[in-house]
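Chemist: Sharing a structure here in structure tokens format.
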Amino acid sequence: MFVQEEKIFAGKVLRLHICAADGAEWLEEATEDTSVEKLKESCLKHGAHGSLEDPKNVTHHKLIHAASERVLSDSKTILEENIQDQDVLLLIKKRVPSPLPKMADVSAEEKKKQEQKAPDKDAILRATANLPACSTDRTAVQTTMRDFQTELRKILVSLIEVAQKLLALNPDAVELFKKANAMLDEDEDERVDETALRQLTEMGFPESRASKALRLNHMSVPQAMEWLIEHSEDPAIDTPLPGHAAQAGASAAATTSSTSSEAAVGTSVEDEESRDELTEIFKKIRRKKEFRADARAVISLMEMGFDEKEVIDALRVNNNQQNAACEWLLGDRKPSPEELDQGIDPNSPLFQAILDNPVVQLGLTNPKTLLAFEDMLENPLNSTQWMNDPETGPVMLQISRIFQTLNRT
């Protein structure tokens, strides 16, 4: 019996389950020494007739071992890929890579990017080389924009004068401002908390020192006690706070002048008496609302070598802000304290627009508005409180809107 040589040395025959991408399934027989590429050709003959006419078709497909999800290498045999009998292989067409862009497309894309690119400094200079030079005074442009907080003080000074004249015509104004004056007497900031003062005196501290410590530490007993202990050996501990003694003297002088003026008013006509009394109340309110420098800031700045009057002026100009006051003292000292009491030009478009506003006109006849203006004039940090007040808030809002509108135009 004659047996072919290749069959004598042939490897083990494996039965493999082949699955195509279109869902077709069949059994393919191959020996262990068959290459993956030969197996793929056989599968393509079975699955797609005539597909081998294109020699590149074999390279466009791949076999995947389903169990291990491995792509089989064309150069290896079935044995080398560790394929077993009854294994499942997937015949899948390879994903065609996207074609490279043509040179024309690349050039068009680059050109588009260049067109969208912002010009650099050299390009701007080249494009504007033939244009006439135009110099702009940027400093002058910036200074034309006025700061609202700076202008607000001038506006308030002028509006207070207008409000005083309007309220002097109100027959009930004297009684209204007497009540306001009494409220200020009850709610004065300089008054020391009696409970806190008693706690410190019961600990053995002298009353004068305890009062000074409480004023310096915003009526906080623990901080005041700590300050008294730290400064117990300080020779200046009994020195009155800057401006405190002066304020007491001013209050006494004010009381004397008030008494004498009331005696003089008694000899006047009733209308003049009422007007003078109202003027006197205005003065009292102004004195009680006058600026009070932060004692800690005064001491800190005086320790730097500045005079007490200069320090108080600096804190008044800068709303009790110590750092800003220090910069003011070291700088050109603008604005000056005298400028703070100057009102806005009564003939200016801004002031005329404010006075023509109906909301402002109505608010100026309200005594509470005058008190609010006085308070904001001496304590600018209280502006937020009055902006949220239902009576004074609308007036302040209209003033702000008018200022912003005219400032932009």
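Glycine too: its Cβ is placed from the backbone N, Cα and C atoms.
When I checked Swiss-Prot for this same protein, it listed these features:
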- 14-98: domain 'Ubiquitin-like' (DOMAIN)
- 187-231: domain 'UBA 1' (DOMAIN)
- ALA252 to Gly: In strain: Czech II (VARIANT)
- VAL269 to Ala: In strain: Czech II (VARIANT)
- SER274 to Thr: In strain: Czech II (VARIANT)
- 292-332: domain 'UBA 2' (DOMAIN)
- 357-396: domain 'STI1' (DOMAIN)
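Show me how these features fit into the shown structure, please.
Modeler: Per-residue pLDDT, averaged over the domain 'Ubiquitin-like' (14-98), rounds to 82.
The DSSP breakdown of the domain 'UBA 1' (187-231) into helical (H, G, I), extended (E, B) and coil residues amounts to 29 helix, 0 strand, 16 coil.
Summarised by DSSP class, the composition of the domain 'STI1' (357-396) is 30 helix, 0 strand, 10 coil.
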Chemist: Within the domain 'Ubiquitin-like' (14-98), how many residues are helix, strand or coil going by DSSP?
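Modeler: Per DSSP, the residues of the domain 'Ubiquitin-like' (14-98) fall into 21 helix, 29 strand, 35 coil.
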